[in-house]
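Notes follow once the structure below has been shown.
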Amino acid sequence: MSKRHRLDLGEDYPSGKKRAGTDGKDRDRDRDREDRSKDRDRERDRGDREREREKEKEKELRASTNAMLISAGLPPLKASHSAHSTHSAHSTHSTHSAHSTHAGHAGHTSLPQCINPFTNLPHTPRYYDILKKRLQLPVWEYKDRFTDILVRHQSFVLVGETGSGKTTQIPQWCVEYMRSLPGPKRGVACTQPRRVAAMSVAQRVADEMDVMLGQEVGYSIRFEDCSSAKTILKYMTDGMLLREAMNDPLLERYGVIILDEAHERTLATDILMGVLKEVVRQRSDLKVIVMSATLDAGKFQIYFDNCPLLTIPGRTHPVEIFYTPEPERDYLEAAIRTVIQIHMCEEEEGDLLLFLTGQEEIDEACKRIKREVDDLGPEVGDIKIIPLYSTLPPQQQQRIFEPPPPKKQNGAIGRKVVVSTNIAETSLTIDGVVFVIDPGFAKQKVYNPRIRVESLLVTAISKASAQQRAGRAGRTRPGKCFRLYTEKAYKTEMQDNTYPEILRSNLGSVVLQLKKLGIDDLVHFDFMDPPAPETLMRALELLNYLAALNDDGDLTELGSMMAEFPLDPQLAKMVIASCDYNCSNEVLSITAMLSVPQCFVRPTEAKKAADEAKMRFAHIDGDHLTLLNVYHAFKQNHESVQWCYDNFINYRSLMSADNVRQQLSRIMDRFNLPRRSTDFTSRDYYINIRKALVTGYFMQVAHLERTGHYLTVKDNQVVQLHPSTVLDHKPEWVLYNEFVLTTKNYIRTCTDIKPEWLVKIAPQYYDMSNFPQCEAKRQLDRIIAKLQSKEYSQY
């Protein structure tokens, strides 16, 4: 009706069309306004529902996070401010808001933050991710028991299987304990027998504590200190803590000291136990925890006055053991063959861990495995081969934690193969390992005090080591261990436990350090396993000949200075004495080169080219001066990586040597020892360097007999020059850096010297009245007679 009425009006009035058009527009506008209003209402409702869901999610997340934090002994989170809070609240939490916005963009629910007590910043999301994994470690169930024992006892023993989490979690709980005490905050030290473990564990714990490595958490190894004044938890090699004790005998900066991997019974750990046992008596506020991965803890308990024991079981799965029916003639060949067979034939996923004895063997195996897998063609699964040994740089050590390659489309399994020294036995845990290949060998230090020879020999491992290796296969699920030796050999030929290092080492450095610590009565020092008296006497004799101890066995001023250098006594003496021969710069460089891994690279496929490259650096007088030539050439070529590659030189070794040299230079500066050089054009330039070498190594000399072989001076051991020497002739008298026991007796890193220097520089040692009869004695007698008759006024 109204519609017709309006239309009628339109027909009656001339302006009706215009008015009808305007009314239509109004109606459209009203409808649009109404639609927009409805959309806004719907949007508001949807937003309200989403906010409610977000609040519910946040509440659930906070509840689960709080449960996790409370179980971890940390304070629960408080409710976060909403996005629509007041301006002042917004500004107060600007850091958190910005972080939440970022998290929102990333598609994550905003997590309420609690403040990191070490940085005073909110914890990062990664902290909570890591915390969830930490709480799953077996050790967490024992936190309350651990804290109770820590509070009530000054020292105790903790046994936890590899992978239980003891190395990463226990030190953090000790930090919490130290922070809860009133008064000045002392730090926590955790010693490791191996540098790789000290570095990689420190990095992991820094991540877990949400701090920068080198700040609140740091590490200290020989020639490298990654810590600061802020460091409250320091991982270090056992030798470094012993060195700290020389300048701080009561270790006052620490409130808790943890000796980790004590079952390895390294030389430094054994000495530290004796030192700490005495320190604990003088410092009632010091806590000492001895941690071991094996169950023979009774000996440690008895040693520390029947202290308590806390045992933490690991989470291990069954491991199937396979033996070879017959002994393997070439264990390296057998190991490589086993890796290939497992990779090709095993149908279940899982990574491999192969134990070998040293860097050269590991590098060789990695190359050969890669080459053989590449030759198998594209149908075989991808393989990622990762070496692991102590001299690898930290970033390369971290590769062991990388995931394996993915499966191929044809279903072929990708695997990670870690080829490691015995560091992977207990020091580091590598998740994902299901197959272990154990050839049954490791390099061990062996010392013969009668002939004063210490060597690294490839020897059979103990049953305890074999069990630890097998256990690596059962960390995440049931595994398999392939032992490349017979079951009979395991049962009848292997020792039960590894022989403590103190019973098979040259104790020169140890005795020097103990003397520096003020421990003079070595016979009554509380060793857990006392070394043989002959070994101790040899060490005292060496230090007396080097003038580090006087005839009464007391530390001399020179000996006190030598103890400050992180070097063997012979090297330390050589560095200090080089100042008297105007060649301390050059001797510093040689010492640095001797302190790092072999600098010459000799790949199997390019041995001839590598040998030719080495001879370009060769010095006519021998290997020490050849090392000096390499270092000088490296510096002159601006430390170029390409130059190293072209000349078959290990770049990492040279960079390490440069770092070592700088540290030794700083120690020299501290004692005001002049750093100088003889003029290069002088004929005495190389003579002075060779004389300086004699000041440290006059006890390591060999004489060429008429029969054509060398005899070591005094000890009369038949030896040969090592094939790696650059000497192209046989000098009558040579000084050597090390005695190598293999199929033959070799002397390695040799330099041509003059016999006159020996009797002039070390007359006490070259006293002919107690020298055995030999060609060398007869010749030295003649030289001494000539010197005494003034025929030689110069030498």
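Placement of Cβ uses the backbone N, Cα and C atoms for every residue, glycine included.
Those substitutions? Not in this structure, it's all original residues.
Annotated ATP binding site per Swiss-Prot: G160, E161, T162, G163, S164, G165, K166, T167, in sequence order. Taking all protein chains in view, 24 other C-beta atoms sit within 10 angstroms of the C-beta of G160 (ATP binding site). In the three-state DSSP classification, G160 (ATP binding site) falls within a strand.
Annotation source Swiss-Prot lists domain 'Helicase ATP-binding' at 147-313, citing sequence analysis.
Annotation source Swiss-Prot lists domain 'Helicase C-terminal' at 338-518, citing sequence analysis.
According to Swiss-Prot, the mutagenesis experiment K166 to A carries the following note: Abolished ATPase activity without affecting ability to activate the MAVS-dependent signaling to produce interferon-beta. Neighbours of K166 (mutagenesis position), defined as other CB atoms within 10 A of its CB across all chains, total 28.
Non-local neighbourhood of T167 (mutagenesis position): C190, Q192, A197, V201, D260, M291, each in the same chain, at least six residues away, with C-beta under 8 Å from its C-beta. For the mutagenesis experiment T167 to A, the note given by Swiss-Prot reads: Abolished ATPase activity without affecting ability to activate the MAVS-dependent signaling to produce interferon-beta.
P327 to E appears in Swiss-Prot as a published mutagenesis result, with the remark: Abolished interaction with NKRF. Proximity of P327 (mutagenesis position) to non-local residues of its own chain (separation of 6 or more, Cβ distance below 8 Å) is seen for Y485, T486, A489, given in sequence order. Under DSSP, P327 (mutagenesis position) is assigned to coil, being neither helix nor strand in the three-state scheme.
Under its mutagenesis entries, Swiss-Prot includes T429 to A with the note: Abolished ATPase activity. Long-range Cβ proximity for T429 (mutagenesis position), meaning a same-chain Cβ under 8 A and a gap of 6 or more residues, is found for T162, G163, R475. Following the DSSP three-state reduction, the secondary structure of T429 (mutagenesis position) is coil.
Here the Cβ of A489 (mutagenesis position) has 15 other Cβ atoms within 10 Å, regardless of which shown protein chain they belong to. Under mutagenesis, Swiss-Prot gives A489 to E with this note: Decreased, but not abolished interaction, with NKRF.
Residues within less than 8 Å, Cβ to Cβ, of V523 (mutagenesis position) and separated from it by at least 6 positions along the same chain comprise P533, L536. Quoting Swiss-Prot on the mutagenesis of V523 to E: Abolished interaction with NKRF.
The secondary structure of K166 (mutagenesis position), as reduced to three states from DSSP, is helical.
Taking the Cβ of G165 (ATP binding site) as centre and 10 Å as the limit, one finds 22 other Cβ atoms among all the protein chains shown. A 10 Å cutoff on Cβ-Cβ distances gives T162 (ATP binding site) a total of 21 other Cβ atoms nearby, all chains included. On the backbone, the CA of K166 (mutagenesis position) and the CA of G160 (ATP binding site) stand 6 Å apart.
Non-local neighbourhood of S164 (ATP binding site): L137, P138, V139, I312, P313, G314, R315, each in the same chain, at least six residues away, with C-beta under 8 Å from its C-beta. Spatially close to E161 (ATP binding site) yet at least six residues away along the chain are A293, I312, P313, G314, T316, G471, judged by Cβ distances under 8 angstroms. Note: the ATP site is recorded as G160, E161, T162, G163, S164, G165, K166, T167; in the same chain, L137, P138, V139, A293, I312, G314, T429 also have Cβ atoms within 8 Å of that site's Cβ centroid.
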